[in-house]
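Per Swiss-Prot, the features are as follows:
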| type | residues | note |
| --- | --- | --- |
| DOMAIN | 18-219 | domain 'Cytochrome b561' |
| MUTAGEN | H52 to A | Decreased protein abundance |
| BINDING | H52, D115, L116, Y117, S118, H120, E180 | heme b 1 binding site |
| MUTAGEN | R72 to A | No effect on protein abundance. Decreased reduction by ascorbate |
| BINDING | R72, K79, H86, H159, K224 | heme b 2 binding site |
| BINDING | K79, K83, R152 | L-ascorbate binding site |
| MUTAGEN | K83 to A | No effect on protein abundance |
| MUTAGEN | H86 to A | No effect on protein abundance. Decreased reduction by ascorbate; when associated with A-159 |
| MUTAGEN | H108 to A | No effect on protein abundance |
| MUTAGEN | H120 to A | Decreased protein abundance |
| MUTAGEN | H159 to A | No effect on protein abundance. Decreased reduction by ascorbate; when associated with A-86 |
Amino acid sequence: MEHSSASVPAALPYYVAFSQLLGLTVVAVTGAWLGLYRGGIAWESSLQFNVHPLCMVIGMIFLQGDALLVYRVFRREAKRTTKILHGLLHVFAFIIALVGLVAVFDYHKKKGYADLYSLHSWCGILVFVLYFVQWLVGFSFFLFPGASFSLRSRYRPQHIFFGATIFLFSVGTALLGLKEALLFKLGSKYSTFEPEGVLANVLGLLLVCFGVVVLYILAQADWKRPSQAEEQALSMDFKTLTEGDSPSPQ
């Protein structure tokens, strides 16, 4: 029975592989869109703006999605290692997204454009702040010494819920930004099936598909990482060992 509970569900590897194929395709199509129709990327030129969508797709979509899947993919590895990988992927995603934010604000400043007036920018700042807060709270509960098993168990459902919600919010914000970029450049020509518009629409569909597949994997209760009897909290607060609580699956 123990071997059965620790075995990998038959369909899980295929869904994970499909999610990675979609995620890499999203990044590649984003690069193709920026390269073919927006002139590529550069920091010290008018192409600086293009750093923003590329960084946001890599950080807030692809890497954030992969961070959420860590506990589904690494089912038998030590919980300590899995936690650290989960946290590091979120750190990388945050840093890359921060570069994207700096790029767009710096570009606007150089061009004399207004900041934070569109729905996309409002949603973007909100999701970025929520993402940072989610990481800080998650670090405090699951990696920082001091939190007990019982406290972690009470917070874990909220952490999982808000993690999935922020990811969904990130995908929606990316779609808003994509549409905004197309309308600014193409205007009324967007309705004439311009090649750039068609490619960007395909990118939007790929973003949705990636988000749906990641959330579907997370939603399957029997695909959660099984609890291991030997798993202990990363915290060095030894009094938790006497509280009688045990880790729960994620």
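Each residue, glycine too, has its Cβ placed from N, Cα and C.
So, quick note: what you're seeing has the original residues, none of the substitutions.
A C-beta separation below 8 Å, combined with a sequence spacing of at least six in one chain, links H120 (mutagenesis position) to T173, L176, G177, E180.
The recorded positions recorded for this entry are H52, S118, H159, and the Cα of H159 lies nearest to that of R72 (mutagenesis position). Taken together, the residues in the domain 'Cytochrome b561' (18-219) have a mean pLDDT of 96 on the 0 to 100 scale. If you take the Cα of H52 (mutagenesis position) and the Cα of D115 (heme b 1 binding site), they are about 14 angstrom apart, rounded to a whole number. Ranking the recorded positions R72, K79, K83, H108 by other CB atoms within 10 A of the CB puts H108 at the bottom. Of all residue pairs in R72, K79, H86, H159, K224, the annotated binders of heme b 2, the farthest apart have Cα atoms separated by 17 Å.
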